[in-house]
Amino acid sequence: MTMMDMNFKYCHKIMKKHSKSFSYAFDLLPEDQRKAVWAIYAVCRKIDDSIDVYGDIQFLNQIKEDIQSIEKYPYEHHHFQSDRRIMMALQHVAQHKNIAFQSFYNLIDTVYKDQHFTMFETDAELFGYCYGVAGTVGEVLTPILSDHETHQTYDVARRLGESLQLINILRDVGEDFDNERIYFSKQRLKQYEVDIAEVYQNGVNNHYIDLWEYYAAIAEKDFQDVMDQIKVFSIEAQPIIELAARIYIEILDEVRQANYTLHERVFVDKRKKAKLFHEINSKYHRI
């Protein structure tokens, strides 16, 4: 195993640890593509964790500087400051793919702002956040998952990322409240007459369910729009993207089956993932 192979393996371990659903799906890509996904995922994870986990603004600055070095001089040797193994893997990807570096910087800017979290006044602010933390990831992955990326390809990948982030929010309402965060907008909380603290303490009510389903309907519509345009991605990537997205959309039904609980994180079990795998395998005859 070469040193570069070890770098990609390290990135893969990060992805498997933090997103079993993504790993389950994207590990089925051809080798070069899946390695690129591992590297990009690992970079995005380190960006996300720099503040939330490490509480280290300097580490986030180092990540940004390392990415800028790769963008400016992709073929030069660099003394990376953040995580050398991840950055070497990213540099290798950047030498072969047209990486949308600005999307990395947009993600970093969102993480900077997230240090001083305040509730969103409107849904427009919430959806802007979903772009910043996840739509950006879709943009960065676009050259890996398509043969000839176009404006439409970037738009579809961006919308998929935003949809998956909204599903994360719908899954983690209670966990986020424990961490003193409410991502639903004040505008929509007022409209549906919902107080998350009250729901957390006293249990789910019809107002909360209506609010939750309002956002779920948005995520489901975006998911369907992506599925309707999935052919913008490469033939190899189409079944993989559909598998990852369908595993994620299944989370919404898991929340429903758990009676919208705020006190337990739901997940899609291996049996259901395997069922989705076989359904999509039959559809595409490829995986």
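Each residue, glycine too, has its Cβ placed from N, Cα and C.
Original residues fill every noted site, and no substitution is shown.
Because the structure is a prediction, the values reported are computed rather than measured.
Features as listed in Swiss-Prot:
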type    : residues                                 : note
BINDING : H18, S19, K20, S21, Y41, R45, R171, Y248 : (2E,6E)-farnesyl diphosphate 1 binding site
BINDING : R45, Q165                                : (2E,6E)-farnesyl diphosphate 2 binding site
BINDING : D48, D52                                 : Mg(2+) 1 binding site
BINDING : N168, D172                               : Mg(2+) 2 binding site
MUTAGEN : F26 to G                                 : Decrease in C(30) and C(40) carotene synthase activities; when associated with A-38 or G-38
MUTAGEN : F26 to A, G, L or S                      : Decrease in C(30) carotene synthase activity. C(40) carotene synthase activity acquired
MUTAGEN : F26 to A                                 : Decrease in C(30) and C(40) carotene synthase activities; when associated with A-38 or G-38
MUTAGEN : W38 to C                                 : Decrease in C(30) carotene synthase activity. C(40) carotene synthase activity acquired
MUTAGEN : W38 to G                                 : Decrease in C(30) and C(40) carotene synthase activities; when associated with A-26 or G-26
MUTAGEN : W38 to A                                 : Decrease in C(30) and C(40) carotene synthase activities; when associated with A-26 or G-26
MUTAGEN : E180 to G                                : Slight increase in C(30) carotene synthase activity. C(40) carotene synthase activity acquired
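S19 ((2E,6E)-farnesyl diphosphate 1 binding site) sits 11 Å from W38 (mutagenesis position), taking the CA atoms of both as reference points. When the binding-site residues H18, Y41, R45, D48, Y248 are screened for a C-alpha within 10 angstroms of the C-alpha of N168 (Mg(2+) 2 binding site), the residues that qualify, in sequence order, are Y248. Each of the recorded positions D48, D52, D172, E180 was scored by other CB atoms within 10 A of its CB, and the lowest score goes to E180. Checking each of the recorded positions W38, D48, D52 against K20 ((2E,6E)-farnesyl diphosphate 1 binding site) by C-alpha distance, the shortest gap belongs to W38.
Residue pair E180 (mutagenesis position) / H18 ((2E,6E)-farnesyl diphosphate 1 binding site) shows a Cα separation of 22 Å. Closest by Cα distance to D172 (Mg(2+) 2 binding site), from the recorded positions S21, F26, W38, is S21. For the recorded positions F26, W38, Y41, counting C-beta atoms within 10 A of each C-beta gives the highest total at W38.
Across the structure, W38 (mutagenesis position) and D52 (Mg(2+) 1 binding site) are spaced 21 Å apart at their Cα atoms. Secondary structure at D52 (Mg(2+) 1 binding site), taken from DSSP and collapsed to helix, strand or coil, is helix. When other Cβ atoms within 10 Å of the Cβ of S19 ((2E,6E)-farnesyl diphosphate 1 binding site) are tallied across all protein chains shown, the result is 16.
In the three-state DSSP reading, D172 (Mg(2+) 2 binding site) counts as coil. Residues H18, S19, K20, S21, Y41, R45, R171, Y248, recorded as binding (2E,6E)-farnesyl diphosphate 1, reach a greatest CA to CA spacing of 21 Å. Taking all protein chains in view, 15 other C-beta atoms sit within 10 angstroms of the C-beta of H18 ((2E,6E)-farnesyl diphosphate 1 binding site).
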